[in-house]
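Below is one structure; the comments refer to it alone.
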Amino acid sequence: MARKWLNLFAGAALSFAVAGNALADEGKITVFAAASLTNAMQDIATQFKKEKGVDVVSSFASSSTLARQIEAGAPADLFISADQKWMDYAVDKKAIDTATRQTLLGNSLVVVAPKASVQKDFTIDSKTNWTSLLNGGRLAVGDPEHVPAGIYAKEALQKLGAWDTLSPKLAPAEDVRGALALVERNEAPLGIVYGSDAVASKGVKVVATFPEDSHKKVEYPVAVVEGHNNATVKAFYDYLKGPQAAEIFKRYGFTIK
């Protein structure tokens, strides 16, 4: 009996080893992910490599930039957008395997100041005196024309009646991490970023959080790029929805959907 169980365990171990080698043999996975996912995705890629032996290479930028690159045929296997709009765009261009689309994460929209700033916490509402808070400086934000964080920010500021006052005072960046960097370098007294960006940065502090009802929910849809739904990509896609990845995402301030 003991020999029988030993043989079963040995067979199971061999099966797992063969499965792991099969994934490794299929090569690396390329992920196009919103800039705000940089730290979390790097940690997840490292963990996946340890567990499965497969390299995950990520390209981080504004979701708009990534969606257009995928449309143009860039060699991405997975796309994670920081909003539904740019995933919709990729779907409309028939660049996405729509059966794999799923909302993976949520986030918050916050205002940050340099870590050493004397700026105190404040409440964001229709009476917020942004001109006084900026004190002659500019408000760092992802470009509201195409960057999801900037689009969320514009929507919130419009709803709160502050957009007309603030639009001439913006310092637009190519993506949300660019806006974060302006505040980290003390080139802007305040910036609008995601809560997860503030968690990932040692150079800023959160001084205010936008009311949830002031903007659409911050959501991160994930999907496999059309024609790339092989076993290795599917394994990482499933891993992103699993407990190991969830723990890392939560550590960086994301909410799990």
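Including glycine, each Cβ sits where the backbone N, Cα and C put it.
In the three-state DSSP assignment, the secondary structure recorded for Ala35 (mutagenesis position) is helix. Per Swiss-Prot, mutagenesis Ala35 to Cys is noted as: About 5-fold increased binding affinity for perrhenate as a result of formation of an intramolecular disulfide bond with mutant C-177, which stabilizes the metal-bound closed conformation, but no increased binding affinity for molybdate; when associated with C-177.
Here Swiss-Prot describes Ser36 to Asp as a published mutagenesis experiment; the accompanying note says: Loss of binding to perrhenate. Slightly reduced chromate removal from a buffered solution. Significantly reduced chromate removal from a buffered solution; when associated with D-63.
Residues annotated as molybdate binding site in Swiss-Prot, with experimental evidence given as evidence: Ser36, Ser63, Ala149, Val176, Tyr194. According to DSSP, Val176 (molybdate binding site) sits within a helical segment.
Asp175 to Asn appears in Swiss-Prot as a mutagenesis experiment; the accompanying note says: Reduced binding affinity for perrhenate. For Asp175 (mutagenesis position), the count of additional Cβ atoms within 10 Å of its Cβ stands at 27 [all protein chains shown].
Under mutagenesis, Swiss-Prot gives Val199 to Ala, Tyr or Trp with this note: No change in affinity for perrhenate. Applying an 8 A CB threshold to same-chain residues 6+ apart, the list for Val199 (mutagenesis position) reads Arg251, Tyr252, Gly253.
Counting other Cβ atoms within 10 Å of each Cβ, the lowest count among the recorded positions Ala35, Ala149, Val176 belongs to Ala35. Ser63 (molybdate binding site) sits 8 Å from Asp175 (mutagenesis position), taking the Cα positions as reference. Taking the centroid of the Cβ atoms of Ser36, Ser63, Ala149, Val176, Tyr194 as the molybdate site, the other same-chain residues with Cβ within 8 Å of it are Ala34, Ala35, Ser62, Ala82, Asn107, Gly142, Val147, Pro148, Asp175, Arg177, Val193, Asp197.
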